[in-house]
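Heads up, the thing below is written out as structure tokens.
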Amino acid sequence: MITVALIDDHLIVRSGFAQLLGLEPDLQVVAEFGSGREALAGLPGRGVQVCICDISMPDISGLELLSQLPKGMATIMLSVHDSPALVEQALNAGARGFLSKRCSPDELIAAVHTVATGGCYLTPDIAIKLASGRQDPLTKRERQVAEKLAQGMAVKEIAAELGLSPKTVHVHRANLMEKLGVSNDVELARRMFDGW
């Protein structure tokens with residue numbers, strides 16, 4: 001029997017996943033948590049083998065939570081976003097799988113079985129995005145803006161240097177941050193210096 005925990009701040013997602021997993025004779029959902037803090041308090045000692053964890057939660061992000069979960073538990077990250085940068089971030093943080101919230105029931109079940117037996121699971125569409133995302137995900141202009149932001153330049157300075165309007169620089173900044181899965185200039189600089 002493979003024991004599973006669900007961590008998601010949306011009750012309907014947890015309930016739906018629990019019902020789907022409960023239909024499988026070798027899977028048992030033994031814990032459900034509505035927040036990262038609840039999971040940290042309730043997971044230890046439950047003997048959970050596989051954890052399905054949402055990335056976007058209000059108290060602690062799933063990526064932050066990943067490093068604090070009990071050792072020996074295989075974690076599948078779950079998100080509505082599946083940009084290559086976000087998937088890579090999750091895998092680098094120790095996730096053994098990544099599912100989009102648009103995944104099929106069969107993909108959910110396959111992911112749990114795969115990570116429970118030591119494998120890594122990505123749906124084919126995410127794997128393709130990840131493989132193609134290993135090429136530079138940014139346009140030439142987005143890369144220029146990213147490099148300037150990482151050097152600490154202000155938007156107005158970047159606009160003047162590249163011959164763009166500040167509004168255009170803001171658009172490039174928003175696009176590149178979404179593509180790289182970062183939310184501020186500090187995270188962006190860290191990604192730049194780590195070689196993406």
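In case you wondered, yes, glycine gets a Cβ from its N, Cα and C as well.
Among the features that Swiss-Prot reports, domain 'Response regulatory' is placed at 3-116.
Model confidence over the domain 'HTH luxR-type' (131-196) is summarised by a mean pLDDT of 83. Per Swiss-Prot, domain 'HTH luxR-type' is recorded for 131-196, and the stated evidence type is sequence analysis.
Recorded in Swiss-Prot as a mutagenesis result, Asp54 to Asn carries the remark: Lack of phosphorylation. Sequence-distant neighbours of Asp54 (mutagenesis position) (same chain, six or more apart, CB under 8 Å from its CB) are Ile7, Asp8, Asp9, His10, Val13, Gly62, Met77, Leu78, Ser79, listed in sequence order. Under the three-state DSSP scheme, Asp54 (mutagenesis position) falls in the strand class.
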